[in-house]
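J.: Record note (Swiss-Prot) on the natural variant A190 to V: In strain: WSII16. What Swiss-Prot notes for the natural variant T198 to S is this: In strain: SENGWA2, SENGWA22, SENGWA29, SENGWA32, SENGWA37, SENGWA51, WSII19 and WSII49. Among the natural variants in Swiss-Prot is E231 to G, noted as: In strain: WSII6. Under the heading of natural variants, Swiss-Prot lists K325 to T and annotates it as follows: In strain: SENGWA37. In Swiss-Prot, the entry for natural variant S335 to P states: In strain: SENGWA30. The structure shown retains the original residue. What Swiss-Prot notes for the natural variant E496 to G is this: In strain: WSII6. According to Swiss-Prot, the natural variant L507 to V carries this note: In strain: SENGWA22, SENGWA29, SENGWA37 and SENGWA51. Record note (Swiss-Prot), natural variant S601 to I: In strain: WSII26 and WSII49. The unchanged residue is displayed. Under natural variants, Swiss-Prot gives E613 to K with this note: In strain: SENGWA30. Annotation of the natural variant P650 to A in Swiss-Prot: In strain: SENGWA22, SENGWA30 and WSII16. Here Swiss-Prot notes a natural variant, G670 to E, with the remark: In strain: SENGWA29, SENGWA30, SENGWA37 and SENGWA51. The annotation that Swiss-Prot gives for the naturally occurring variant T758 to A reads: In strain: SENGWA37 and SENGWA51. Natural sequence variation is annotated in Swiss-Prot for Q830 to E, with the remark: In strain: WSII26.
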Amino acid sequence: MWTLTCQQFIALILLGTLVPSESFLCKHCFRKNLEKVHESFRDILSPPIFGVNPQPLIEVQQPKVTPKPESSQVIHVHQPQVILKPIYYPKVDTISTKNQIGIHGPYSQYPSLLPSANLLGIPNQQLINAQDVLSDKDQKQTQVQNNNLHIRFGVSALREGRNNPSLETISRDKVDKISPALQLQLLRYADSQSQSQTQSQSASQSESNASSQFQAQEQSNRLLENPPVSESQSQSESQSQSESQKQSQSQSQRQQQIQTQLQILRQLQQKSNEQSAAQSASQIQSQRQSDSQSNLQLQEQSQSQSEQGKPIQSQIQILQGLQQKELDDKSASQSQSESKTRQEQQKQLNLQQLEELSSSLSQSRLGLGQQIQSQLQKNQLDKQFASQFQSQSKSQLEQQMQLQLQSLRQLQQKQLDEQSASQSQPQSQVAQQIQSHLQLLRLLQSRLKTQSALKSDLEQQILLQLKKLTEVQQKQLAEQPTLRPSSKSQSPGQLEQQILLQLQNLLQFQQNQLKSDTQTQSQLQESKSNSLSQSQSQSQEQLQLQRDQNLRQLEQIKLEMQNIRELLQKGKSELQTQSDSQRRIHELYQNILQLNKEKLSYQLKQLKLKELEDQKKSQAEISKGSNPSNLFIIGQLPSEGKPAPGNQGPSIEPKLVPQPGSLDKLPSGGGLIGKPASTGLYILSPDFNDLSDYRDQFRLQQELKKHQNILSLLQRRQNDIKKQQNAQLLLGQQQKEQQAQESINKQQSSSAGSSSQTKLQQDIQSTGAQGSQQGLQAGSTGLQTSSLQGTESSASQSAALQRLKEQEQLRIQTENDQKTSSSSSHSNSQNSQSSSSQSSQASQSEAQRQEAGNRNTLLLDQSSSKTQSESKSESSSQSSSHSSSQSTSNSSSNVQSKLQGESQALLNNLSG
């Protein structure tokens, strides 16, 4: 998980939630947003320290996000976030001289005490040490006040306030220049200082007068009661003089410090503006005069006090000690209040940080939900594209197959036309031969009048045979035009069956002819030799032409078959890619479901833990509720049912909050936090747990809607697949029925023509040895290819081999029979050879067709075995295609069933 790539990805996600979507690609806005992010991180790491009276916190105005109309018409408007920082306006009042002077005016520390104090037996050294300690405290307080004077009149250049947003540091270039506002503030400060000094002088004069009167009265009383003691008076006078000297020294030090500060300010004023030099000089002179007057007055007052205020020194010192204690208590209480306010501010900042973190987490969750939505939409689009691609590929394959079938049919028509043209020529030759035969018969009839009965029978038989031949030829001529339109719908196997039937009829006719013409063969030997020479010369030329044509056609058929195979391979590869894509989609969907399950379980665990923690906290708070000193109010209660102005949220509940001592005891909710009040023990704060629960429920509803949409799409896809499967099953049943009918017809034809094939093979082997060799090669290749298809093809191959062996044995027997019967069969040889030439030509054309059929549909034999193997191979290929389609459909159905089961389980979990 924590590799570099993962860390970068997580950082991008977190930054993307903080940056708005519009300005993500704009460089200007991106820089501004990054700077804002840096500032927020700095504030989190080093929070600012506010003063005693904190102003309202920073308010951030969210930018107005305009919707994107189109990518071509986007006009980017720069609307940065406006951050309203609080501006602290310092009070331009007189300097509070409570810490310097006290509540009832200035006070001075005298070294001597009353004789009544000495009567108690306190040594003078201890009193002097106590006075020194008090004077040290005063000096420290004055130093602190002198250092903090710039806070009172807003001179921000003298303080380094990094964490305070209200204090702005002035650059070094701008130090020499003083604004007119600062000049006015300096003048006001000088006036206020002079006024405060005059007030302090008047107060000190009044006190000195009162003390002098009181001392005079006491002295008069003492003189009346006791005679004066010269030594004690001289000692007290010396002590008072030393104390007055010390006081004058401290006052001179203070005056020197004030003068140094004023000199610095005057130097700044002189550097600021040359125009205001005269005015500032006059003001400085007036201030100097006022300072000198105040110093003189203070000296006079000190002298008068040293002369007059001796008897009240002890009381004043006691009052000073009490005042200092009170001041110390006040300062301690102020420091405590300041620490409390700082702690409250830190708590506020921490709560704000928690709120920001919760908002960022919610935004990140929303971003993740949007990413999951986009991924699901992409998956749906991919599925739609895949289905469209499947339909398009199927339609393209069907179109290509139809075009190739049309081209094959056209080639078959051309072959039939050429065969009819080639057959028309031997038919004319046959007619001429028949005429010659008739002439010979007439001559024989004239010679053999004695044997009229036998000759009449023979003539009748020959005439019947000739009539049958003519009828057969007429039938062939009549059947050829009828075959042309039907050839488009008939397969090459059916055409071969029809041709085999015709050849069987011819062979039967020839057998009858041979039986009846054994007697007439001796008479027709001469005509036979002549007709043989002519027919052989003509048949050789025709055979060569037909062989050339057949070779060309075979090459064309080979090319077309290669194209068909390539298309089939492409279709298989496309099906494989589609199945792979479906598997990937299924795996992605399963991963998404697992993630959703884990999220749901994690959220349930968190909710349970939160409930337990809330219960524990509520119990602890109820147990602590008896001590009201541990609790205080944060925020303000709404009056008369009105909600609090700053609170936001769907539900507001009162909660008990402990005293702010540690951040670990803070509640989970947040709200507006202000000063502690003593009117009650409850606060108003929105419960963020309820908000998170509401958001989780909303997200769960969205996820349920997504799953329902996916299920509806999958059900539609399943219905389409079922329709396709039903159509394929109907086509397969129709093809099986056609194949069954063809096999029945072929079996009948093979049983009827098994007797006639023996003599056909003699003529075929004598004239077409090359065709038989090619057929055997094609049969061997067909056996090799069909051996992979199953047990049915192996059985057909063994049967075909047995038939070939039987045919070879029959051929050897017929050759022996022909050698023995050649001497006695010369009479009717012309008719037999003419029919044999026709049969040989037909057999050659058949052999060439069968070779093409062997390469197209893997036929093994020249007889019905080839057609049967074709039908079986077609059925096996169809069954394999059906099985592949069924396997794909089964896999798709399995995927759909799994998806439905998982979706139902999710629904049950959510409902539970």
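Using the three backbone atoms N, Cα and C, a Cβ is placed for every residue, glycine included.
Although substitutions are noted, the structure shown does not include any of them.
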J.: State the count of C-beta atoms found within 10 angstroms of the C-beta of E613 (variant position), not counting that atom itself.
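T.: By my count, 12.
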J.: Would you kindly give the Cα-Cα distance separating E613 (variant position) and S601 (variant position), rounded to the nearest Å?
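T.: Between the alpha carbons of S601 (variant position) and E613 (variant position) there are 18 Å.
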J.: Let me know the most crowded of the variant positions, choosing from T198, S335, S601 and counting other Cβ atoms within 10 Å.
T.: T198
J.: Just to be sure I understand the packing, how many Cβ atoms besides its own are within 10 Å of the Cβ of L507 (variant position)?
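T.: L507 (variant position) is surrounded by 19 other Cβ atoms within 10 Å.
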J.: Measure from the CA atom of A190 (variant position) to the CA atom of E613 (variant position) and give the result in Å, rounded to a whole number.
T.: 61
J.: Hey, how far is S335 (variant position) from L507 (variant position), Cα to Cα, in Å?
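T.: Rounded to a whole number, the Cα-Cα distance is 133 Å.
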J.: Write down the Cα-Cα distance for K325 (variant position) and L507 (variant position), rounded and given in Å.
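T.: Computed Cα spacing between L507 (variant position) and K325 (variant position) is 147 Å.
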J.: Just to verify a number: CA distance, K325 (variant position) to T198 (variant position), in angstrom, no decimals.
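T.: So the Cα of T198 (variant position) lies 27 Å away from that of K325 (variant position).
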J.: What's the CA-CA gap between A190 (variant position) and T198 (variant position) in angstrom, rounded?
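T.: A190 (variant position) to T198 (variant position), Cα-Cα distance: 12 Å.
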J.: Looking at the variant positions A190, K325, which one has the fewest other Cβ atoms within 10 Å of its own Cβ?
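T.: The variant positions A190, K325 were compared, and K325 has the fewest Cβ atoms within 10 Å.
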